[in-house]
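For the mutagenesis result LEU262 to Phe, the note given in Swiss-Prot is 83% loss of budding ability. Swiss-Prot documents PHE267 to Trp as a published mutagenesis change and attaches the note 93% loss of budding ability.
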Amino acid sequence: MAPVTPDAVNARQQRPADPALRRLMHPHHRNYTASKASAHSVKSVSRCGKSRSELGRMERVGSVARSICSRHTRHGVDRSHFSLRDFFRGISANFELGKDFLREMNTPIHVSEAVFLPLSLCTLSPGRCLRLSPFGHSLTLGSHCEICINRSQVHVPQEFSSTQLSFFNNVHKIIPNKTFYVSLLSSSPSAVKAGLSQPSLLYAYLVTGHFCGTICPIFSTNGKGRLIMHLLLQGTSLHIPETCLKLLCENIGPTYELAVDLVGDAFCIKVSPRDTVYEKAVNVDEDAIYEAIKDLECGDELRLQIINYTQLILENKQ
């Protein structure tokens, strides 16, 4: 066993017995007063450059930022003297630290926000659904929407991933798409040919009807002879799921402008072609489809609905 030197004995005798005084002498305590030797050491370290000390300070800020959530969870409030300014300074200096902090969060920063009509659908943030009602309109995170959660098992046809594939598989199905074709023919005989040369119109009708229920399309023309489609949905409220918005914006958003508005007592999704972009047509037998549509029988209720909605669209333009 090594002999105990007198200096070691003196040092032990000078150490305070009170634990509180021991903490005051610890270098990490806030009331600790550095000795001349420790001050000399700090000066020698500072010669390494300001950048290293700044990096060390940011690392300390980062270590506190990583534990800020856990402190709030354990104690209910933040008991440290760590300011928000220091926190955001550390986040801005270390991008990875910011991502780590977001991973520790239990709830999203922004779940829902109010929106106003008319609203462009292609400008909405991805992963959100649209809820419209007489009490207000909101854009809600799909994972926090009870309607989207309850309808998460809704089957989405694989053909919806392609505009042209959906058009090719459904353009000859006259009876299932009777409302689309009757409205197209009611607009004008030439509108049938124009509608068949714009596959995105039938695609938008199929996707919107699949997710939003019964709809009635009304057609009009722009100044260049291209068709504009108004999809009217009856009811006091409307929910457009995030999957529906994603399919519409990704597949026809580059060539068509998509907007939702309130026309009279009905919600309306307007599908209008962009002026500088043209879509690729799909080769189909237009004459055979026209003959099938011309002889199509439909009830007076559907014809009256198309007439009323057409008048409503014309009045809304004025």
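Placed from the backbone N, Cα and C atoms, the Cβ positions cover glycine too.
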Cβ neighbour count (10 Å, all chains) around LEU262 (mutagenesis position) is 15
Tell me the Cβ contacts of PHE267 (mutagenesis position) under 8 Å, same chain only and six or more apart in sequence, or just say none.
-> LEU132, LEU232, LEU233, GLY235, LEU238, VAL260, ASP261
